[in-house]
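See below for the structure under consideration.
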Amino acid sequence: MLAMEKEFDSKLVLQGNSSNGANVSRSKSFSFKAPQENFTSHDFEFGKIYGVGSYSKVVRAKKKETGTVYALKIMDKKFITKENKTAYVKLERIVLDQLEHPGIIKLYFTFQDTSSLYMALESCEGGELFDQITRKGRLSEDEARFYTAEVVDALEYIHSMGLIHRDIKPENLLLTSDGHIKIADFGSVKPMQDSQITVLPNAASDDKACTFVGTAAYVPPEVLNSSPATFGNDLWALGCTLYQMLSGTSPFKDASEWLIFQRIIARDIKFPNHFSEAARDLIDRLLDTEPSRRPGAGSEGYVALKRHPFFNGVDWKNLRSQTPPKLAPDPASQTASPERDDTHGSPWNLTHIGDSLATQNEGHSAPPTSSESSGSITRLASIDSFDSRWQQFLEPGESVLMISAVKKLQKITSKKVQLILTNKPKLIYVDPSKLVVKGNIIWSDNSNDLNVVVTSPSHFKICTPKKVLSFEDAKQRASVWKKAIETLQNR
């Protein structure tokens, strides 16, 4: 794995196949626009976490020498190797380097150390579209039209390059500080046979275009039926995303992935009464079970999609110069000082990155003491009353920081459990009727051991190197769980 970035040399050789299946060798070389630099983590000051994935984190990072702020994607080499994700990482890097469009996130440079790979991406200070939907409850039709038009404009370019994104959703639609959309996260991208993107022979997302990737709520029925991927996959996800903008929730939301898939296959979709006729019609067409009938995928291509009545009044030639909708601020930022630099806030345990990154931050902000951290977690955490029944599951000296009745979701079923976060640190889930421990998660000082991903206000996933556990909190406190666990990690 140490040689991974070395393969991203300034010159690449591509072995290609002809469309008729005969093996034809062809050479193609190009220079990377985003170079591999000799930077180290010590060259940056780290701030808040933008997002967490199964093998990566994206964090706000300021380059000390220039003051430039990036969204630094930090990928765990060990996990990438173990989970056979090398090809995905290479392909994302190669694709981002070659895409040039105002609606697509930019890659500036890469570097690596002994434990991690780094991609310095454009920092979108407006956050995720998902956050705007959550803060506003739902978007107005004018807001949804503006954002959808910008996504359509970027998708048209992506598809013209012979690429399928395969993970279009509100979380992957980022907003600039002035409110324009940028499509991000090309970790699931699929080059088509006639793609204009140059790739390495060993940098392909998968050999079979029907391989399941993406996010359950946005997956089209043809993928569930193992049909090859097409541009129509992204258009289905666009329809789901537009529905979510206008309603506040995804169209096929259910208690488990299995139930979501059943609703997708059955096309079990209900339109709220407040949807306009034009919005309802566009979503209905984008969610056609036949991929080739979706607007944008047929013989007329994106011309048919852009002329749909929902987009009446959209100036397609000047999208990026139009005034975007006003962004709803992060409620947490309302209590912060306006002069506060995020780079010095939101302390993040970075001891797993580089050789001794924690040392470099000592001069910037002292980490909170154990008592301070425990106190802040306790204020966040004890959201359900604690009774003596749960004491039997604790070790001597161990205390409960957060506890709640939740559902543990599996593919087909869900089970009620009592989820307990302790100061060990440890997570325990208990069968509340039998008072039997069903499992526990203990993690070390390495924050890569455990990541929390919020998928909706009530749903969250706890990811470890060995497994991913999905939970539903009926009181919609998924973000509270995430904050409590991450605060404990950063103690």
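Placed from the backbone N, Cα and C atoms, the Cβ positions cover glycine too.
DSSP assigns D167 (mutagenesis position) to coil in the three-state reduction, placing it in neither a helix nor a strand. Swiss-Prot lists D167 with the feature active site, proton acceptor.
Taking Cβ-Cβ distances under 8 Å and a sequence gap of 6 or more within the same chain, the neighbours of E171 (ATP binding site) are G51, E128, L129, F130, T215. The ATP binding site annotation in Swiss-Prot covers S54, Y55, S56, K73, E122, S123, C124, E128, E171, D185 and rests on similarity to another entry.
Sequence annotations record features per position, and here Swiss-Prot assigns domain 'Protein kinase' to 44-311.
Residues or ranges marked as domain 'PH' in Swiss-Prot: 386-491.
Other Cβ atoms within 10 Å of the Cβ of D167 (mutagenesis position), summed over all protein chains shown, number 22. According to Swiss-Prot, the mutagenesis experiment D167 to A carries the annotation: Abolishes autophosphorylation.
For the mutagenesis of T176 to A, Swiss-Prot gives this note: Strongly reduces autophosphorylation. The structure shown keeps the original residue. Under DSSP, T176 (mutagenesis position) is assigned to coil, being neither helix nor strand in the three-state scheme. Its Cβ placed at the centre, T176 (mutagenesis position) has 17 other Cβ atoms within 10 Å.
S177 to A appears in Swiss-Prot as a mutagenesis experiment; the accompanying note says: Reduces autophosphorylation. The Cβ of S177 (mutagenesis position) lies under 8 Å from the Cβ of C124, E125, G126, each of these being in the same chain and 6 or more residues away along the sequence.
Recorded in Swiss-Prot as a mutagenesis result, T211 to A carries the remark: Strongly reduces autophosphorylation.
In Swiss-Prot, a published mutagenesis experiment is listed as S382 to A, annotated Slightly reduces autophosphorylation.
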Of the recorded positions listed as S56, E122, D167, the one whose CA lies nearest the CA of T176 (mutagenesis position): E122
Cα separation, S56 (ATP binding site) to D167 (mutagenesis position) (Å, whole number): 16
PLDDT averaged over every residue in the domain 'Protein kinase' (44-311): 91
Largest tally of Cβ atoms lying within 10 Å of a Cβ, found at which of the binding-site residues S56, E122, C124: S56
Secondary structure of E122 (ATP binding site) (DSSP, helix/strand/coil): strand
